[in-house]
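One structure below.
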Amino acid sequence: MTRSPRRPLFAVSLVLSAMLLAGAAHAAVSNEEILQDPKNPQQIVTNGLGVQGQRYSPLDLLNVNNVKELRPVWAFSFGGEKQRGQQAQPLIKDGVMYLTGSYSRVFAVDARTGKKLWQYDARLPDDIRPCCDVINRGVALYGNLVFFGTLDAKLVALNKDTGKVVWSKKVADHKEGYSISAAPMIVNGKLITGVAGGEFGVVGKIQAYNPENGELLWMRPTVEGHMGYVYKDGKAIENGISGGEAGKTWPGDLWKTGGAAPWLGGYYDPETNLILFGTGNPAPWNSHLRPGDNLYSSSRLALNPDDGTIKWHFQSTPHDGWDFDGVNELISFNYKDGGKEVKAAATADRNGFFYVLDRTNGKFIRGFPFVDKITWATGLDKDGRPIYNDASRPGAPGSEAKGSSVFVAPAFLGAKNWMPMAYNKDTGLFYVPSNEWGMDIWNEGIAYKKGAAFLGAGFTIKPLNEDYIGVLRAIDPVSGKEVWRHKNYAPLWGGVLTTKGNLVFTGTPEGFLQAFNAKTGDKVWEFQTGSGVLGSPVTWEMDGEQYVSVVSGWGGAVPLWGGEVAKRVKDFNQGGMLWTFKLPKQLQQTASVKP
């Protein structure tokens, strides 16, 4: 059983906690604290419960034997009519929870009582252009500041104790289609963010800022042919063209509006000192307009955090013609290959394949399907490149209004979309929220216009099965086998948490937060929150007890883009709640995991 070294006696813990809240509530978040986040379950100061994004907690006071007694202790409403999709992961520092809501709002909440301490609402213009709902996925903490991105493509720094604005910087022009929905991150004292907007023909980029004052430090474009920069004393210094030169993998001038937006944010591997980001779809979707691999779209990138230099890349879907993106999280873990331990990273791609890479150099180790139906490719070659099924690429429109339609699986919303998976080092398994669906897709003619949708394609998403779309899967990265699965009627659209207590938590659009036995997949607990659970659950220790929190609120891309699937969820209610749970106190004190 994992117990904190600070907690020799329960009563002492209560006294210390009270002292912390009263006297040390203003303690600054340090870089060392961020790096040690996975080892300090009393706080959560990173998105992903650690800079590597494993979403694993070493706590086991709450475990597979007692989780059936888990009960709500408080709930907090985001209030007002600004509901829509809620996809944030909360952070917790010194008894205060920090999280975001739809429409670029930030809340600070007392983690013991659910009392709101402060709220910040960004003043958004009327012409914001988010592709996939007005969601936000969370904040970053550093020093005495809270950082988040807005739907009009700004970074905002707030005083974490008062919610007052310390600085605000424009990252990109929202009128071109840029926005920010992902949580930024802190790496070696730098504030790192990506951008969204690939559906509008923006040029993706990753940028680093001084968190104290918002000064831009470096910028790295994610489309081949664009110059990267470092900034000193406010002056831009050229730092190499992404990909070396324009036009190598893009025809004509399309690289100028190439998309590849790193819209989901990234993680950091301190062992290699690399930032790991994914990039989105190339623009436009009509692949016949842009023959070639279209780097660095639908790829994973490793960047030097000092200056943004690209150290390696791996492209999961070259010449993407299905909007499969490559943004999904790349989780660092140690992989045993023939008795040799490799510094690896894994990702479950929207295209339906699960990839294991060497995170020191990006080399392909292995890949395999993780969903039941993939039609666009017949497999992967020895380098991890897809073996295309040419009949599944939608046709060129030619002189017609649209080209020939084809049925493709998975659908463009992906075998797995944004919702983060989790890795449990005790079981050696990844827990992947996935979906089984397909689509009819066809290409159309398109010309770029600033701020307008730049797709050149049409589509209708369809379910593949009558009784389920979502599947929570436990996947062994070494064998490539699925260990267990749990089906869900609606598409899964929320993140996953796993713990040393042999538990896996995730939510459903039907409104349930659920817990599963990490080894067997048996459902061992659930709670109805009143609206779809799209957020990423967290767990932490406070006053000698283990808590679980999750955001509830239906929305996101599925009801907006889901075609026939959207009909399945049309009666699901929107919402905006933060739910927090724990065991009754007497069970917390006697908890243990049985062999």
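Every residue number used here counts from 1 along the chain in the order it is shown.
Each residue, glycine too, has its Cβ placed from N, Cα and C.
In this structure the noted substitutions are not present, so the sites keep their original residues.
From a predicted model like this one, the values you see are computed outputs, not experimental measurements.
What Swiss-Prot records for this protein:
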type     : residues                                                                      : note
BINDING  : Gln87, Arg137, Ser181, Gly197, Gly198, Trp263, Arg350, Asn417, Trp493, Ala557 : pyrroloquinoline quinone binding site
BINDING  : Glu199, Asn281, Asp323, Asp325                                                : Pr(3+) binding site
ACT_SITE : Asp323                                                                        : active site, proton acceptor
MUTAGEN  : Phe412 to Ile                                                                 : In contrast to wild-type, this mutant is able to oxidize 5-(hydroxymethyl)furoic acid (HMFA) into 5-formylfuroic acid (FFA); when associated with Ser-561 or Gln-561
MUTAGEN  : Phe412 to Val                                                                 : High decrease in affinity for ethanol, and in contrast to wild-type, this mutant is able to oxidize 5-(hydroxymethyl)furoic acid (HMFA) into 5-formylfuroic acid (FFA) and can also oxidize 5-(hydroxymethyl)furfural (HMF) and 5-formylfurfural (FFF); when associated with Ala-561
MUTAGEN  : Trp561 to Ser or Gln                                                          : In contrast to wild-type, this mutant is able to oxidize 5-(hydroxymethyl)furoic acid (HMFA) into 5-formylfuroic acid (FFA); when associated with Ile-412
MUTAGEN  : Trp561 to Ala                                                                 : High decrease in affinity for ethanol, and in contrast to wild-type, this mutant is able to oxidize 5-(hydroxymethyl)furoic acid (HMFA) into 5-formylfuroic acid (FFA) and can also oxidize 5-(hydroxymethyl)furfural (HMF) and 5-formylfurfural (FFF); when associated with Val-412
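Locations of recorded Swiss-Prot features on the structure.
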| residue | record | DSSP (3 states) |
| --- | --- | --- |
| Gln87 | pyrroloquinoline quinone binding site | coil |
| Ser181 | pyrroloquinoline quinone binding site | coil |
| Gly198 | pyrroloquinoline quinone binding site | helix |
| Asn281 | Pr(3+) binding site | coil |
| Asp323 | Pr(3+) binding site | coil |
| Arg350 | pyrroloquinoline quinone binding site | coil |
| Phe412 | mutagenesis position | coil |
| Trp493 | pyrroloquinoline quinone binding site | coil |
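Cβ neighbour count within 10 Å across all protein chains ranks Asp325 highest among the binding-site residues Glu199, Asp323, Asp325. Of the recorded positions Phe412, Trp493, Trp561, Trp493 has the largest number of other Cβ atoms within 10 Å of its own Cβ. Within the same chain, the residues at least 6 positions away from Arg350 (pyrroloquinoline quinone binding site) whose Cβ sits under 8 Å from its Cβ are Phe324, Asp325, Gly326, Asn328, Pro410, Phe412, Leu413, Gly414, Ala415, Lys416, Asn417, listed in sequence order.
Considering only the recorded positions Gln87, Ser181, Trp493, Trp561, the residue whose Cα is spatially closest to the Cα of Asp323 (Pr(3+) binding site) is Trp561. A Cα-Cα distance of 13 Å separates Trp493 (pyrroloquinoline quinone binding site) from Trp561 (mutagenesis position). Among the recorded positions listed here, namely Gln87, Gly198, Trp561, Gly198 has its C-alpha nearest to that of Asn281 (Pr(3+) binding site). Glu199 (Pr(3+) binding site) is 13 Å away from Trp561 (mutagenesis position) when you measure Cα to Cα. The Cβ of Gln87 (pyrroloquinoline quinone binding site) has 29 other Cβ atoms within 10 Å, all protein chains considered. Apart from Glu199, Asn281, Asp323, Asp325, the Pr(3+) site neighbourhood in this chain, defined by C-beta within 8 angstroms of the site C-beta centre, holds Gly198, Gly259, Gly280, Pro282, Ala283, Trp285, Asp320, Phe324, Phe412. If you measure from the Cα atom of Gln87 (pyrroloquinoline quinone binding site) to that of Glu199 (Pr(3+) binding site), you get 20 Å. Taking a C-beta cut-off of under 8 Å and a sequence gap of six or more, Ser181 (pyrroloquinoline quinone binding site) has these contacts in its own chain: Gln87, Pro130, Ile135, Asn136, Arg137, Gly149, Leu151, Ala196, Trp263.
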